[in-house]
Structure formats: C-alpha cells, structure tokens
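Straight from Swiss-Prot, the features:
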MUTAGEN   Ile13 to Ala  Requires increased levels of calcium to block Yop secretion. Can assemble needle polymers on its surface
MUTAGEN   Ile13 to Cys  Exhibits constitutive Yop secretion in the presence or absence of calcium
MUTAGEN   Asp17 to Cys  Shows no Yop secretion in the presence or absence of calcium
MUTAGEN   Asn31 to Ala  Shows no Yop secretion in the presence or absence of calcium
MUTAGEN   Val34 to Ala  Shows no Yop secretion in the presence or absence of calcium
Amino acid sequence: MSNFSGFTKGTDIADLDAVAQTLKKPADDANKAVNDSIAALKDKPDNPALLADLQHSINKWSVIYNINSTIVRSMKDLMQGILQKFP
C-alpha cells in the first residue's frame, strides 16, 4: 500500500500545492502499475493471473485517484468558505 507520509507525520499541510505534491507519488506509482500490467498482458492476453493483476492495479489506481479528487475538492470548498466570510 502506498505511504501517504505527509499526512501521518503530524505535519500541517496548509495549501493545495502541498496536498497535490503529497498525493503525486502514490498516483504516479499506481499509474505505472497499471501500465506495467497492460504491458505484461501483451505477451499472454489470456493469462488469468495477469488479468487479475491488471484488475487489482486498476482498482488501486481508482481508489488513489478518488482519494486525490476528494481531498482536492474538500480543500477547495474549505478555502472557498473562508474567502466568502471576508467582507
């Protein structure tokens, strides 16, 4: 499982750029795993083990990108709420 170390060390992540940077490596790793699984299927497209590995890689990729999207949306909503309270 990917390590979201920026969120577990008790450090403050106060801006959207820091959040995006923290999530970049797990997203890149998941993307690479999907691409590697697809490349492995080119030689043996009917291998059940390789198909299962691709399914797992795609599921992991999907979860990581959903987490990324949710966090970015939450940060946007938080910042928008703060800005709306200013006169």
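Note that Cβ sites are derived from N, Cα and C of the backbone, with glycine treated the same way.
Features per Swiss-Prot, on structure.
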residue : record               : contacts (Cβ under 8 Å, 6+ apart)
Asp17   : mutagenesis position : none
Asn31   : mutagenesis position : Trp61
Val34   : mutagenesis position : Leu54, Ser57, Ile58, Trp61
